[in-house]
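*Asks:* Can you read through this structure? Questions will come right after.
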Amino acid sequence: MSGGGGGGGSAPSRFADYFVICGLDTETGLEPDELSALCQYIQASKARDGASPFISSTTEGENFEQTPLRRTFKSKVLARYPENVDWNPFDQDAVGMLCMPKGLAFKTQADPREPQFHAFIITREDGSRTFGFALTFYEEVTSKQICSAMQTLYHMHNAEYDVLHAPLADGGDQSGMEDGEGIPGTKLQRFNSYDISRDTLYVSKCICLITPMSFMKACRSVLQQLHQAVTSPQPPPLPLESYIYNVLYEVPLPPPGRSLKFSGVYGPIICQRPSTNELPLFDFPVKEVFELLGVENVFQLFTCALLEFQILLYSQHYQRLMTVAETITALMFPFQWQHVYVPILPASLLHFLDAPVPYLMGLHSNGLDDRSKLELPQEANLCFVDVDNHFIELPEDLPQFPNKLEFVQEVSEILMAFGVPPEGNLHCSESASKLKRIRASELVSDKRNGNIAGSPLHSYELLKENETIARLQALVKRTGVSLEKLEVREDPSSNKDFKVQCDEEELRIYQLNIQIREVFANRFTQMFADYEVFVIQPSQDKESWFTNREQMQNFDKASFLSDQPEPYLPFLSRFLETQMFASFIDNKIMCHDDDDKDPVLRVFDSRVDKIRLLNVRTPTLRTSMYQKCTTVDEAEKAIELRLAKIDHTAVHPHLLDMKIGQGKYEPGFFPKLQSDVLCTGPASNKWTKRNAPAQWRRKDRQKQHTEHLRLDNDQREKYIQEARNMGSTIRQPKLSNLSPSVIAQTNWKFVEGLLKECRNKTKRMLVEKMGREAVELGHGEVNITGVEENTLIASLCDLLERIWSHGLQVKQGKSALWSHLLHYQENRQRKLTSGSLSTSGILLDSERRKSDASAVMSPLRISLIQDMRHIQNIGEIKTDVGKARAWVRLSMEKKLLSRHLKQLLSDHELTKKLYKRYAFLRCDDEKEQFLYHLLSFNAVDYFCFTNVFTTILIPYHILIVPSKKLGGSMFTANPWICISGELGETQILQIPRNVLEMTFECQNLGKLTTVQIGHDNSGLYAKWLVECVMVRNEVTGHTYKFPCGRWLGKGMDDGSLERVLVGELLTSLPEVDERPCRTPPLQQSPSVIRRLVTISPNNKPKLNTGQIQESIGEAVNGIVKHFHKPEKERGSLTLLLCGECGLVSALEQAFQHGFKSPRLFKNVFIWDFLEKAQTYYETLEQNDVVPEENWHTRARNFCRFVTAVNNTPRNIGKDGKFQMLVCLGARDHLLHHWIALLADCPITAHMYEDVALIKDHTLVNSLIRVLQTLQEFNITLDTSLVKGIDI
């Protein structure tokens, strides 16, 4: 609606604010359109960069490649009535541009001159809206000067054309034929020609209504009847001023829930406005959108809009652009599009397509150029919709809307019931080239794609052949809906108890509109039925909340997503990050009571309350079952009641107090109206005082009163928009003068907006990653989920693409970032070839050390080009956009994103060549701040490349570090190694003897978890003391250290020939290219201190019972926490079981406590004790001396597991066997049984001191209770831990 509350109480009472006439000003003559200056500027800059400019006159700004009849000329607002109203100031520039977006058009008697209607919206910078409705028709040009000027232009055009195309006969350059599509010159001159002696010249003129609300059908009817009065042979009953005066001053704006009838020139006009508890006013035909695009394309476009992609609609018809844009935004209820919204983009604002912000714009097509001729600045995040050719291009990685199949089916059933083919004209990108060869006129009756002209009945007969429709019909029949001829002549849902006062076709449009909208609204009501539970109300006052809004979390996204079904997550996780969702939640926080609520929010909340009441559901109880819409009948009935019983009939048009004889009627010409009677309304508002209370019911006075008191809400909205700008510094293009300074200022706002968005996005990602935000708000420890992380990274990639697309000289490829990288790579290779660049920075160190026992791995060189090559070698990535995103992910994982981009932008000559002066990447200060913000990502660890590209081949580099003092060079056995990760494990890799460093390639293993290392015990000296093993991912640079510090050899330590080592990721130092990987380990859990060399359990420092209890409690607590996290957040369970502070180590300390010291230098291990206990219980079983059945089962299980571990073919040693037994006991929930069994075993008395923990019944019972907490969890063991055992 129109914004502001200024202008007094009459502001909301009028149906229309202005009547406007636009057209040719015969006094100023023919002027080139406003685009000419801008075109010259753009084309001149392209010419400097080697692009081919169009040929234009430097003096006139005219394009001689186009015939004068095809050119557009400046239109002007010729008249407006009244001059101004306080509550809706007249915006002459905007109205002029949008009434005639391409300026004036000329035609001759040979051209079709049908009148064209279109609606438009003027969105102010504060987000408020005014609606316009324009009817464009053609009038004969009576001015001799204009006709002579057109004739002169044709002479100039023909002369210029002959000069330009003279070389064509000699086979010269043919670039000038672009507009003529290869037509010979003489033929082209006859086409669209004008001869003053034999042709009649016509020029476009536009009549327009500017209104506070979008009553499209009523305004169209008003304008069409006015035009009919002008073109009719007979004059209208009254002067035109009477009808225009009536609609401006005597037709009121219906209040919510009311209907209105008023008179046009030839017939009554009816409009109705939904009540405050219904869906908001929407007066465009949804049917047309589904017929033009088809259900599938509408859903894809709808999803793109919800995720705030850039959307560009493309059509020859302005009204189609408007209908599609308004329909898509209306279907979003209760969410509202928050970004640039220009459904009809005036030709003079084409530079706005360069905007690096989300937008929804409509671009007019001339009907001749196809998609390939459109040079769009950025396409990586663009949804392009060719409305006339029923074709849509989607951004990559578009997630599917939740329950899409059932949703599509429900919508299709409604469409079929109204005779609308649900399968529209669906085409995928592969058929784009074919589409370009099909003329739009041929598509009108193309039976193959479902775009059927004619009545619904004929459409139905033709669609019977269609397989998809047949399947949908079968689905509908199963639901009990009759499809006999689709009831095209009579609507089964119409109510026979009353007669509506509009024609049947109009009623069916109302019914289809409300049914489709109710179904879409129901989806959001079901999906967000519990949203209020997750809104975090601010604890501070409003002023503080506004000030710190960007640092606050106002919706518990992690908890909300954890409640959602898995298939919903890809869409919902991205949707929760959008501006429209943020604004929706802001509105919720600002509205403390129902009276204060935003009207849209009030309607949505009432529906949510109704659903909860009907389903008797609690906030935590949700279902993923698809629930159909049940509110259609009620909504339909409300509309039908308003149309059957009109609440008010406006005053009929009447003779005005005006001079007789002025405005002489002349068929075919819109008369000059008498401004003295149209510029002022009634002197005293008697009509309002007399009729308003009687006709509009009493409660509507309350409604008007609340509208006066809404200043507070306007202020609230202003605060919200300021607080949640999120980088969209400029929300709407100002439709005003287009001087270079204005364009420069607009671009500067874009630059500032991009920088702000970058700052907000990096901060959001860091806060989520570190989990600080939720902790500060008192929600405990919250980690980001994999889905959320992917969403935020995808959002960062979108931002980078928009930054790299801003101010491009010439678009090359769909990804501006990847295009820039390729240019940089090409430049570097050229310099390398010429020898002007050193190769040392990009070569990997391939040295192969044999016997150096240092724990230092040769550094991995930093190289932007090498990282590009890694991406280029991945065959699974086919597109430039995909490659750019993969490169960003890899750079983030390597903590090199800021550094790489700084290196990329350091080639200033390349940047100047690729970008215009105003581009973000050429604003030095902002660019530096941008790179600084990206540098903050180095503070956290991302695995966004490793976890996404799971099937690619990765080279891994291994370094084995033996003890410096013992057993290095004399080792004679043949070693082997096997590496395991979260995504898989390698086969056993044989290591050449005396080789300590090697590289191999295998499918991505993910984060590495364990290394199994061993040897075949061959040769004279088969004893090996290994300090640690290091493994590096050669693509991501992640280096893992697997400490060992134990012997591998018979008769040494516990006699093990192989060991399972649990690893940790080493963090990298800031200058990774200058320092080796001698780095501290990443902290895996609180108070973890890793020793460089692990020592055998017998020699570990002894802990007291309190410390042992604490370590077991912490180990078990770590496992419990692991399982309480969402599955995608969980770390390595292997580390929690077998790591330094894992369960195995803690239980090892418990069994070591009070263990009797061995004599005569003989080592005794815990496994020796367990074997003796097994022998004891087996003997008892043989003698049938078992106390009870329970005890018998536990003893038998214990013996079975110990025997199975002892019989494993692996040479894992006694400590390895103990580790395996503990892991198996944890998996099968038997540990607490075994502890109780061993505590009562007589063997314990022989092998343990009296002070031992295992002999203290109180401590044992406490230990059993702790271990029992693991019973509820399903523990899955890494295959490396239980390899070779089948139990």
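Along the chain as shown, residues are numbered 1 onward.
Cβ atoms here come from the backbone N, Cα and C positions, even for glycine.
OK, Swiss-Prot features for this one:
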- 57-259: domain 'uDENN' (DOMAIN)
- 278-414: domain 'cDENN' (DOMAIN)
- 954-1062: domain 'PLAT' (DOMAIN)
- 1134-1280: domain 'RUN 2' (DOMAIN)
- LYS763 to Glu: Abolishes the interaction with RAP6A and localization to Golgi membrane (MUTAGEN)
- TYR932 to Ser: Abolishes the interaction with RAP6A and localization to Golgi membrane; when associated with Ala-935 (MUTAGEN)
- LEU935 to Ala: Abolishes the interaction with RAP6A and localization to Golgi membrane; when associated with Ser-932 (MUTAGEN)
*Asks:* Pairs of Cβ atoms less than 8 Å apart decide it: which stretch in 57-259, 278-414, 1134-1280 has the most with the domain 'PLAT' (954-1062)?
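*Replies:* That would be 1134-1280.
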*Asks:* Tell me the Cβ neighbour count for LEU935 (mutagenesis position), meaning other Cβ atoms within 10 Å of its Cβ, over all protein chains shown.
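*Replies:* LEU935 (mutagenesis position) is surrounded by 15 other Cβ atoms within 10 Å.
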*Asks:* Tell me, by DSSP, whether LEU935 (mutagenesis position) is helix, strand or coil?
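*Replies:* For LEU935 (mutagenesis position) - judged by DSSP and reduced to three states - the answer is helix.
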*Asks:* Tell me the Cβ contacts of TYR932 (mutagenesis position) under 8 Å, same chain only and six or more apart in sequence, or just say none.
*Replies:* SER898
*Asks:* If you average per-residue pLDDT over the domain 'cDENN' (278-414), what number do you get?
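*Replies:* Reported value for the domain 'cDENN' (278-414) is a mean pLDDT of 87.
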*Asks:* Could you put numbers on the helix, strand and coil content of the domain 'PLAT' (954-1062), residue by residue per DSSP?
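*Replies:* Across the domain 'PLAT' (954-1062), DSSP assigns the residues as follows: 0 helix, 60 strand, 49 coil.
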*Asks:* Residue counts in helix (H, G, I), strand (E, B) and coil for the domain 'RUN 2' (1134-1280), per DSSP?
*Replies:* 101 helix, 2 strand, 44 coil
*Asks:* Helix, strand, coil: count each for the residues of the domain 'cDENN' (278-414), based on DSSP.
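*Replies:* Helix, strand, coil within the domain 'cDENN' (278-414): 55 helix, 23 strand, 59 coil.
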